[in-house]
Amino acid sequence: MASTSSFRASSSSSTPSIPRTTTYDVFLSFRGEDTRYNFTDHLYSALGRRGIRTFRDDRLRRGEAIAPELLKAIEESRSSVIVFSENYAHSRWCLDELVKIMECQKDLGHAVFPIFYHVDPSHVRKQEGSFGEAFAGYEENWKDKIPRWRTALTEAANLSGWHLLDDRYESNQIKEITNSIFRQLKCKRLDVGANLVGIDSHVKEMILRLHLESSDVRMVGIYGVGGIGKTTIAKVIYNELSCEFEYMSFLENIREGSNPQVLFHLQNQLLGDILEGEGSQNISSVAHRASMIKDILLSRRVFIVLDDVDDLSQLEYLLGHREWLGEGSRVIITTRNKHVLAVQEVDDLYEVEGLNFEEACELFSLYAFKQNLPKSDYRNLTCRVVGYCQGLPLALKVLGSLLCKKTIPQWEGELKKLDSEPKADIHKVLKRSYDGLDRIDKNIFLDLACFFKGEGRDFVLRILDGCDFPAETGISNLNDLCLITLPYNQICMHDLIQQMGWEIVRENFPVEPNKWSRLWDPCDFERALTADEGIKSVETMSLDLSKLKRVCSNSNVFAKMTKLRLLKVYSSSDIDSAHGDSDEDIEEVYDVVMKDASKMQLGQSFKFPSYELRYLRWDGYPLDSLPLNFDGGKLVELHLKCSNIKQLWQGHKDLERLKVIDLSYSRKLSQMSEFSSMPNLERLCLSGCVSLIDIHPSVGNMKKLTTLSLRSCNKLKNLPDSIGDLESLESLYLSNCSKFEKFPEKGGNMKSLTELDLKNTAIKDLPDSIGDLESLESLYLSNCSKFEKFPEKGGNMKSLTELDLKNTAIKDLPDSIGDLESLEILNLSDCAKFEKFPEKGGNMKSLKELDLQNTAIKDLPDSIGDLKSLKYLSLSDCSKFEKFPEKGGNMKRLLQLILSNTAIKDLPDSIGDLESLKYLYLSDCSKFEKFPEKGGNMKSLTELDLKNTAIKDLPDSIGDLESLEILNLSDCAKFEKFPEKGGNMKSLKELDLQNTAIKDLPDSIGDLESLKYLYLSDCSKFEKFPEKGGNMKSLLQLILSNTAIKDLPDSIGDLESLEYLHLSVCSKFEKFPEKGGNMKSLRELGLRNTAIKDLPDSIGDLESLEMLSLSNCPKFEVLPLSLKAIDAHLCTSKEDLSRLLWLCHRNWLKSTTEEFDRWQLSAFIPESSGIPEWITYQNLGSEVTEKLPINWCEDPDFPGFVLSCVYRPSCDYSSAYIFCHDFKCELNLHGNGFRFRDVCYHECWCDCHVNFKDSRDLVCVYWYPKTAIPEEDHHKYTHINASFKSDEVKIKKCGINVIFLGDQRNHMPMLEHPQNSGDNGSALQDANGNVHGANQDDEHYHIPLLDLLRNLSLGDNGSVVLEDTLGNRKRRRNDSLPDVVEEPLYKRLGGPHTEISL
């Protein structure tokens, strides 16, 4: 048996909204004399045995009117099975049945199953063979019915069905047909709604995890936060797969099954689905029903979906264990509680994550706009909503429906409300998970939502444990319920879930924040302060000082907070974020913190009850000590960074629970109280306490202290001997303690110490006891300029993995250094007195990195070859180092060898034995003349840097470097010829031959199939690019600047991937190849200072070209529309520049109707005598503001603005040849309290043959399209502002020009300039109101080009539209114009005498 397509019932795509009452499952249509007593009879019996109610017409009584009964039977059947046999079409009754069946398929969703019984389906479809013969007999008497019959046959034959041949037993064929029909009739497609965005990837992933090909029982869990789409995914999978199973069931809303009656109903539904509707109403016990379910499932292959499970008991009575299920069964469980899935021991877990931005935007748009994308006016608002929803489908649907068909102001109002009040439909769904928590977990959740979101998990556990909460269990429960996530061990929470937590806190007293249990918003804090009864109920408070709108000077603000557990008063700038930065950066952050802290002004009478306080953070705490009534008995952590504390507290405090004290950058702290009252302290941070002179000897009593940070304590000179008693200390930081001179002898007793940081101190030596630090892993002594000798016993530190001696006064290392068997990193760079590496250094078998750069070392001992683990060796800038040791080739794991700027002359042949070496740097080795022949054996080498060496050629073996990706030979003045076999380097991606004596390249260069970058600039003898160079299909950049090249071969057009081609300063280059236009990927073309006179028309075919640099303005008629920047600052011809600007402007006008980037086009040109007349500059200096024309946003003839400035390079580099200046151009539109800002950064290269003092002014012009400004905000803006900034140039003057579509004909008449009113005049005004430039008394003068474009456009039939000084448009038709200028516009602009098509 062969199926014509899939085993899938065919029905109409549109089903009736009202369900039909059906009497039969199947209506059998067949030709009686063909199959009544054989195939059809057997099929009818088989269908009956499967419980499929089947109608066949031979059950009718003889003589009864058959037609109406048939019609009714078909209508009352869910489906039809059509047996197409040899003589089927010879029966008009059969054909009429068929017509009715196909009508029901279209109108009622009637399923149709065709069977082609020993007939060719194509004969049925095309009415050929016996079907054609039958229709030939109908032509005379039944012409009116023939079209309907033919259509019905064709449609039925096109459906999926079965083609029965004589190649199999008929009984087997009937069994398969019956089973397939049974499955398809039993399939109940679940309603999944419309707008299923992003569902496909979830369904695909889940089907993979179900392993349908396996005969094992498999259970997969889907979990995620409420509203994320778990049920929808499960329904789609059910619809997709249920027909593949004989028995299936989808049980929804199981979380409600905690109620026995609901559980009873669910059990009955499951039994009914499996037993085909029979159920088990006579069994009342839930337990007995569970036993019955087990017995029934065990013998069947089932597909079951259990949706929204939240308790194990629900699974116990519905599914039990996997042992209940028959072979090949599949179960999907959806839940918010991951723990349920873990206990059920599902085979796989699938977490549903939120939609990505594009998917979220599409889903929201389908509900808000009834289309896939947001309307242009609503794009920014849509982004705000999508950002708010963070990929949650429920929220996107609810808010999309809410905002549908509302105006922009209404959107803004709704979004403002969302900040303080979530939508009820979203809140209700999310809150279900919270409602299922016990009292303690609810408290933990609210603490996380209102205080701890974004904090590290270990920190949160520590504080919550201090609150006497079972923190580990609570956080695990919340994670299982998807109320939080723990990426990178951090407490994270969806913003909508956090907002749900806030709403729970507010719900009893929505407008009385003084009664809330938690405060997190500064605005709510300020409102709470106004309450007469004070703030009594608060347990946690997080206060961002930077957001306080007014100064709080109430010293009693905390007086009634008797329940306060967690208090965080913090600055927007965290001083810890500046750690490691410069002193200036730290000072800047410190100033911000202190400025924020000044908003809380407390008097000496300040008090607050701290009996319940577990966590206190107060950045910039203003008083010199904590209040007298401060208790701290339950305090776990105390953070008073950047405070005014001089002494923490007075008298004795019982601080048994205290684990962390952080007083960093408390600059007035001169001493710490004795430490005996805090025996459990684990971390003490006093970094930046610049007044701290010493550490109290009682520090040794803190047996649990693991971290002590004293960085940048500038007055600290030593540590007490009791420091050695810190038996748990792991990290000790003393870096930047500039007066710290001596490490205590007893410091060696700290047996747990793993990290000791003494960077940038005044220490001179270390005691011998340092060798007793048996756990020490990292020792930092860099920039200790007085440190001269490493102790002999230092070799006893068997755990040491990193030793940093950079920039110390050390001269040598003791032989015991070889005993550091765990050492992996040794840094001796910048030790100017270090001359000799010890022979026994080769014993450091674990050493991976050895940095000796910029030392006085002359050679290395042969034992260096014994460093079998060494991967990195740097000797750069060792000016006395002359010879690499022969045995160095034994370092089989060496990856990187840096010998740059040494006195080395050659390398030993053993260098070829470095089989793992990837990077070899020899740049600036001025005596290095010859690369070894055996160097080609380094099969792993990926980068070889020979820049600025004395090398003349390369050996043929260079071609054997099969892994080489980068070869740098730049500035090798003696290098003349690239080897022919160099073409064998199939992995080479970058070849740098800049400033060499090379004359040509071999043809084999075309074999470098991976080459992406080829640099030949400043090769003054290089004359010809090889014809076969066009074979380098991967080439992205070809730099030929300042060579002797005259032309390029036509094959250059074959460089299909080339993006950058630079030929600047090629003084002999005269002709750009016609086929150059084939380089479809070219983005940047540099032709400055060439001898080229014109460009071929094919230049317009460079469809990706964005940057074009020119000199002498060669003639060309077209520019690519993709062009974004043109640099013509060396052009001197006024006429050529005019033509260039005209082409730019024309291109920009064309592009305003197409897709574009925000900054569509920019040009850099000289300010020659004619250019200032074309561009109106409204202001001296670097910034200008103008009023926008009335109705600028609605005007279809207004495409955008031109921003422009005149500048001059400001640096005085007399020897400079090429100078790069960076521009920052900022555009601002503002008005009515709204602002739009856009910034463009652009880089322009200047060939400077003279001092900058003698250079001429240059002009920068930006064309900016209106459509880059969000349309929904157009009506808000009244003014436009432009500013230009650059560190390398001085901005002299600038302007904004409003463009309106101008003359589209061959020329444009000149107009008399309107009287200067300030807005539209071309004169310059300085800050004092003085006018420069134009003479206001002149009656006639040439209007600048951009003024002309600003004030002139064509109306219908050639009428001229003028703007007055207020921006109002006036129409003049057939008015005579002043005959001041007769020269056509195209001559004045240099534009071609052709029509402009926009």
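Keep in mind that glycine also has a Cβ here, set from the backbone N, Cα and C atoms.
Don't look for the substitutions in this one, it keeps the originals.
As the structure is a computational prediction, the values presented were derived from the model and not from experiment.
Spatially close to Glu97 (active site) yet at least six residues away along the chain are Ser29, Leu70, Ile74, judged by Cβ distances under 8 angstroms. Swiss-Prot lists Glu97 with the feature active site, giving sequence analysis as the kind of evidence.
For Asp34 (NAD(+) binding site), applying a Cβ distance below 8 Å and a minimum sequence separation of six or more within one chain yields Val83, Ser85, Glu86, Asn87, Tyr88, Tyr117. The annotation NAD(+) binding site is assigned in Swiss-Prot to Arg31, Gly32, Glu33, Asp34, Thr35, Arg36, Gly63 on the grounds of similarity to another entry.
The domain 'TIR' annotation in Swiss-Prot covers 22-185.
Residues annotated as domain 'NB-ARC' in Swiss-Prot, with sequence analysis given as evidence: 201-440.
For Arg36 to Ala, Swiss-Prot lists a mutagenesis experiment annotated as follows: Abolished ability to induce cell death.
In the three-state DSSP classification, Asp41 (mutagenesis position) falls within a helix. In Swiss-Prot, the entry for mutagenesis Asp41 to Ala states: Abolished ability to induce cell death. The structure shown retains the original residue.
Annotation of the published mutagenesis His42 to Ala in Swiss-Prot: Abolished ability to induce cell death; the original residue is retained in the structure shown. Within its own chain, His42 (mutagenesis position) has Glu170, Ser171, Ile174 as residues 6 or more apart in sequence whose C-beta sits under 8 angstroms from its own.
Per Swiss-Prot, mutagenesis Pro121 to Tyr is noted as: Decreased ability to induce cell death. The 10 Å shell around the Cβ of Pro121 (mutagenesis position) contains 19 further Cβ atoms across the protein chains shown.
Long-range neighbours of Arg125 (mutagenesis position) (same chain, six or more residues apart, CB within less than 8 Å of its CB): Leu153, Thr154, Ala157, Asn158. Among the sequence features in Swiss-Prot, the mutagenesis site Arg125 to Ala is noted as follows: Decreased ability to induce cell death.
Note on Gly161 (mutagenesis position): other Cβ atoms within 10 Å of its Cβ, all shown chains, come to 25. Quoting Swiss-Prot on the mutagenesis of Gly161 to Arg: Decreased ability to induce cell death.
For the recorded positions Arg31, Arg36, the ranking by surrounding Cβ atoms (within 10 Å, all protein chains) places Arg31 first.
Taking a C-beta cut-off of under 8 Å and a sequence gap of six or more, Asp41 (mutagenesis position) has these contacts in its own chain: Thr35.
Gly32 (NAD(+) binding site): 16 other CB atoms within 10 A of its CB, across all protein chains. On the 0 to 100 pLDDT scale, the model's mean across the domain 'TIR' (22-185) is 87. Around the Cβ of Thr35 (NAD(+) binding site), a 10 Å sphere holds 23 further Cβ atoms from the protein chains shown. Close to Glu33 (NAD(+) binding site) in the fold, though at least 6 residues off in sequence, lie Asn87, each with a CB less than 8 Å from its CB. When the alpha carbons of Pro121 (mutagenesis position) and Arg36 (mutagenesis position) are compared, the span between them is 21 angstrom. If you compare Cα positions, Gly161 (mutagenesis position) sits closest to Arg31 out of the recorded positions Arg31, Gly32, Arg36.
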